[in-house]
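Working notes, beginning with the structure itself.
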Amino acid sequence: MDDLLAELKSEMDAAGVDADVEFSLPTLELTAALDATIDDTSQLYTDDPPHHYTDTPLTGDDLPLLEAWLDDAQLHGVGDDIIAEYIDEVLLVLITVRGGACGKELLQDVRRLFGADVSPGTMYPHLKQLADAGLLEMSELTKRKVYRVADAQAAIEHVDSVVLQLLTFAVGLQTIMADCIVNQSADPQPQDE
């Protein structure tokens, strides 16, 4: 893998890409898996509802796409209020990665990925709204409902749009904060005597 990274870096240098880029194996695996998911969305859902559904715990072995992120301290540092604010996007990503999930699995996934305790009273209305909006399909089984992505491209575009807005906001806020720090250090407040 190191040879591939070195080859990629040298190709970037030869192409005149002027950037200090660092690669890590989990980042590349996640990016490659995401690219494969976006290119081949046919496996994300099926047209026929399943006849039998078995709970599958979210593990690194079962879902290599999220392996680098499971039990990650940075993700566990995200506040429950932020998770609740963006629960639609979180649910769409988790259901897309899984290819389908029931509510119990999604609650466990959110807890495992983010350390957040989202209540069923918060999550289930959002699943219904996503289904009503045509982003999810819901199959009713004997003891549970299974949610699948109805239109993978629409789901990806929705999440991508929200993520872009969040990144733009975060970069803008961080830039303003950096300017404030620079201005304060350049113009110290007079001390009271």
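Using the three backbone atoms N, Cα and C, a Cβ is placed for every residue, glycine included.
Listed in Swiss-Prot for this protein:
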- Lys104 to Ala: About 5% transcription activation (MUTAGEN)
- Arg111 to Ala: About 50% transcription activation (MUTAGEN)
- Arg112 to Ala: About 70% transcription activation (MUTAGEN)
- Lys143, Arg144, Lys145, Val146, Tyr147, Arg148: DNA binding site (BINDING)
- Val159 to Asp: No longer activates transcription, does form probable dimer (MUTAGEN)
- Leu166 to Glu: No longer activates transcription, does not form probable dimer (MUTAGEN)
- Cys180 to Asp or Leu: Still activates transcription (MUTAGEN)
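Checked against Val146 (DNA binding site) by C-alpha proximity, the mutagenesis positions Lys104, Arg111, Arg112, Val159 yield Lys104 as the nearest.
Annotated pair Val159 (mutagenesis position) and Tyr147 (DNA binding site), C-alpha to C-alpha distance, rounded: 17 Å.
The closest partner of Lys143 (DNA binding site) among the mutagenesis positions, by CA position, is Lys104; the full candidate set was Lys104, Arg111, Arg112, Leu166, Cys180.
Cβ neighbour count for Lys143 (DNA binding site) (all protein chains, 10 Å cutoff from its Cβ): 8. Cα spacing between Lys104 (mutagenesis position) and Arg111 (mutagenesis position): 11 Å, rounded to the nearest whole number. Counting only same-chain residues six or more apart in sequence, the Cβ atoms lying under 8 angstroms from the Cβ of Tyr147 (DNA binding site) belong to Leu91, Ile95, Gly100, Ala101, Cys102, Gly103, Leu106, Leu127, Leu130, Ala131, Leu136, Glu137, Met138. You'll find the Cα of Arg144 (DNA binding site) roughly 52 Å from the Cα of Cys180 (mutagenesis position). With the fewest other Cβ atoms inside 10 Å of its Cβ, the least crowded of the recorded positions Val146, Val159, Leu166, Cys180 in this structure is Cys180. Around Lys145 (DNA binding site), the C-beta neighbours below 8 angstroms that are at least 6 residues distant in the chain are Cys102, Gly103, Leu127, Met138, Ser139. Counting every protein chain shown, 15 other Cβ atoms lie within 10 Å of the Cβ of Arg111 (mutagenesis position). In the three-state DSSP classification, Val146 (DNA binding site) falls within a strand. Ranking the recorded positions Lys104, Arg112, Arg144, Arg148 by how many Cβ atoms sit within 10 Å of each one's Cβ puts Arg148 at the top.
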